[in-house]
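S.K.: One structure is given below, represented as structure tokens, and several questions about it will come after.
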Amino acid sequence: MATLTQKFHGLLQHPLEPLFLPKNDGTLFYDLPERFLTSRYSPIGQNLANRFGPNSPASSQVSNDTGVPPTVVTIKDLDELPDLTFATWIKRRDSFSLFNPEHRKAAGKLTKLFLDQPNADRLVDVAAYARDRLNAPLFQYALSVALLHRPDTKSVSVPSLLHLFPDQFIDPAAQVRMMEEGSIVLDENRMPIPIPMNYTATDAEPEQRMAFFREDIGVNLHHWHWHLVYPASGPPDVVRKDRRGELFYYMHQQLLARYQIDRYAQGLGRIEPLANLREPVREAYYPKLLRTSNNRTFCPRYPGMTISDVARSADRLEVRIADIESWLPRVLEAIDAGFAVSDDGVRVPLDETRGIDVLGNILERSAISINRNLYGDVHNMGHVLLAFIHDPRGTYLESSGVMGGVATAMRDPIFYRWHKFIDNIFLRNKARLAPYTMAELSNSNVTLEALETQLDRAGGAVNSFVTFWQRSQVDLRAGIDFSAAGSAFVSFTHLQCAPFVYRLRINSTARSNRQDTVRIFLLPRQNEQGRPLSFEDRRLLAIELDSFRVNLRPGMNNIVRQSSNSSVTIPFERTFGNVEQANAGNAQSRFCGCGWPAHMLLPKGNANGVEFDLFAMVSRFEDDNANVNYDENAGCDDSYAFCGLRDRVYPSRRAMGFPFDRRASNGVRSVADFVAPYKNMRLATVTLRFMNTIIDRPTN
């Protein structure tokens with residue numbers, strides 16, 4: 001009997017193959033009512049059942065090969081078939097974009113349809129009917145959101161998009177070679193197909209120095225999964241999450257800071273905000289990605305192209321540059337006035353408590369934006385204008401560039417310029433807020449006596465970080481449609497950092513045991529020319545490495561914290577774990593939380609070594625406490641910094657990015673000035689060195 005996880009994973013696997021074809025490497029069969037077949041296949045339904053159904057020779061072969069009967073999912077007929085016309089206008093093999101308002105609306109309605117089903121079994125039946133009639137990425141997105149938000153499916157892991165649509169992440173040449181390998185070579189003899197490290201440009205393009213970041217599979221999966229956990233449209237109980245708008249700000253602010261830090265290390269300058277949409281876009285990008293659903297490429301952008309108004313009737317999409325130019329002054333006026341106006345005329349303060357959260361939902365135009373008509377859709381429509389810069393009117397029947405998808409947008413250098421522009425709007429609001437007071441920053445109960453790091457190995461170097469290349473493998477069989485059964489491994493090379501530990505010595509003067517919060521940030525020192533950065537620049541580029549609760553006894557406490565326990569990251573297995581492991585119930589492979597990929601915890605640095613300031617503070621738990629129960633060592637609670645906690649409030653009442661999210665008081669000219677008055681803070685100088693060597697990741 002199929003488990004709930006197997007039923008739903010079968011619906012998600014091989015998204016372009018009809019559901020009547022066997023799934024799970026030929027071991028899972030769906031027994032469908034005949035009227036569930038699409039118009040193409042219903043006239044030959046009996047023939048298909050004889051060839052591919054639960055009683056077919058294919059099913060018998062499974063028993064002969066494994067000695068175990070195949071798993072059969074019997075789909076029950078529905079008394080009333082759901083009306084899917086709200087979504088069927090998006091063609092099954094066309095592109096799908098959460099930045100397109102009409103696509104987003106269809107996704108919200110489909111999510112609601114799935115959420116409204118009375119139980120998980122009925123959801124399986126309804127999803128089985130809808131699957132082959134709808135756009136494949138749309139179906140995957142809506143069903144995944146529903147699985148994450150239904151009480152009766154929360155034990156079902158959502159497979160990584162890499163395993164469902166690998167074409168959005170890997171060199172298309174690798175897919176051709178995978179199909180060749182699968183057609184000719186027996187499973188036990190197949191070799192991983194290597195994906196080149198640099199296949200989108202040569203070193204003649206300076207921006208290619210950052211391809212390791214922009215085109216990292218884990219980084220792009222993080223962006224996709226964040227938008228899965230925090231959908232902008234759908235039923236209110238799905239969209240309305242604690243501090244959703246602030247998380248939109250903070251997650252993007254942190255990835256921009258990480259990107260900028262590595263730009264400096266690679267000899268590249270500041271990210272220039274894309275503030276003028278009428279100027280030519282100097283950056284080019286040739287993504288080298290192919291949508292296998294229709295064999296159309298993600299279109300490139302040539303150097304110096306000019307953004308135009310978008311009017312594409314087939315996509316039900318109409319966006320004018322003037323729209324953004326009219327919305328933006330209203331947003332800035334609200335910031336400068338200190339309040340925004342809701343659609344019912346109420347003034348909503350943009351204060352230190354909720355201001356950034358309100359502003360985040362306004363800029364993303366989520367379903368809980370307080371006034372979508374007045375403040376518009378600045379963020380999403382910027383993505384749309386850039387995604388269709390090559391064919392704004394659909395004259396040449398070209399689909400969008402990578403800026404049109406949440407799983408691909410971060411590959412493009414222009415993503416960072418656009419988001420730097422958006423980030424500056426948030427910073428305008430943050431600049432209005434008063435600096436933190438001494439009472440807010442201090443902790444009279446503790447003294448942070450010492451801070452250092454050490455590489456986690458015998459005799460490991462102190463205050464020294466090491467990064468290097470790592471070659472890993474991932475099995476993409478669940479996303480390769482109409483291909484031979486068996487494994488489909490690719491190998492890819494990505495950044496990795498050597499494991500390390502933090503060592504803190506904390507003296508507690510309290511008379512009893514107490515709990516506090518340790519916050520750890522990394523701050524750059526120099527720009528690309530080796531010149532010192534101002535404190536303001538360093539504050540804005542402080543990247544969060546960890547935050548954790550600590551139990552302190554009276555007197556001296558020696559705290560050791562593993563880098564792998566970071567509250568920012570998720571482990572490799574949760575980013576890349578395969579569908580087969582999840583079907584088997586492997587808890588380590590459950591894709592239950594979003595988070596920054598662990599292999600990107602540290603910046604890359606360079607071979608000469610880059611110096612940073614490591615900052616730690618011990619803040620008062622009573623000021624942080626959000627009265628929420630969570631276990632930092634549990635699989636879904638361990639990476640909350642960018643993603644919060646599932647179904648619970650954010651675990652800290654402090655502003656995200658505290659204490660660097662606000663300007664400092666007058667007189668602070670350096671990080672040392674900032675730390676000096678506070679015995680609960682400490683700095684350490686650390687050096688990050690990149691080793692240009694490739695180490696294979698151990699495989700099981």
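Backbone N, Cα and C define each Cβ position, glycine as well.
As listed in Swiss-Prot for this protein:
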| type | residues | note |
| --- | --- | --- |
| BINDING | His223, His227, His252 | Cu cation 1 binding site |
| MUTAGEN | Glu364 to Gln | Severe loss of oxidase and hydroxylase activities |
| ACT_SITE | Glu364 | active site, proton acceptor |
| BINDING | His379, His383, His419 | Cu cation 2 binding site |
S.K.: To test your reading of the Cu cation 2 site: which residues beyond His379, His383, His419, same chain only, put their Cβ within 8 Å of the Cβ centroid of those residues?
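M.R.: Close Cβ neighbours, site residues excluded: Phe99, Val378, Asn380, Gly382, Ala409, Phe415, Trp418, Ile422.
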S.K.: Test of understanding: give the count of other CB atoms lying within 10 angstroms of the CB of His383 (Cu cation 2 binding site).
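M.R.: The answer is 26.
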S.K.: If I restrict to non-local contacts, at least six residues apart, and a C-beta distance under 8 angstroms, what lies near His252 (Cu cation 1 binding site) in its own chain?
M.R.: His419, Ile422, Asp423
S.K.: What are the sequence-distant neighbours of His227 (Cu cation 1 binding site), meaning same chain, six or more residues apart, C-beta distance under 8 angstroms?
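M.R.: Non-local contacts for His227 (Cu cation 1 binding site): Leu98, Val406.
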S.K.: List the Cα distance (Å, whole number) between Glu364 (mutagenesis position) and His379 (Cu cation 2 binding site).
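M.R.: That comes out at 5 Å between the alpha carbons.
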S.K.: Write out, in the order they occur in the sequence, the residues of the chain not among His223, His227, His252 that have a C-beta within 8 Å of the mean position of the C-beta atoms of the recorded Cu cation 1 site.
M.R.: His222, Trp224, Trp226, Phe248, Met251, Leu255, Val406, Ala409, Met410
S.K.: Between the Cα atoms of His379 (Cu cation 2 binding site) and His223 (Cu cation 1 binding site), what distance do you get, rounded to the nearest Å?
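M.R.: Cα-Cα distance, His379 (Cu cation 2 binding site) to His223 (Cu cation 1 binding site): 15 Å.
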S.K.: Looking only at DSSP and grouping its letters into three states, which state does His419 (Cu cation 2 binding site) belong to?
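M.R.: Helix, per DSSP.
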S.K.: Return only the integer: C-alpha distance in Å from His223 (Cu cation 1 binding site) to His383 (Cu cation 2 binding site).
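M.R.: Here the two Cα atoms are 14 Å apart.
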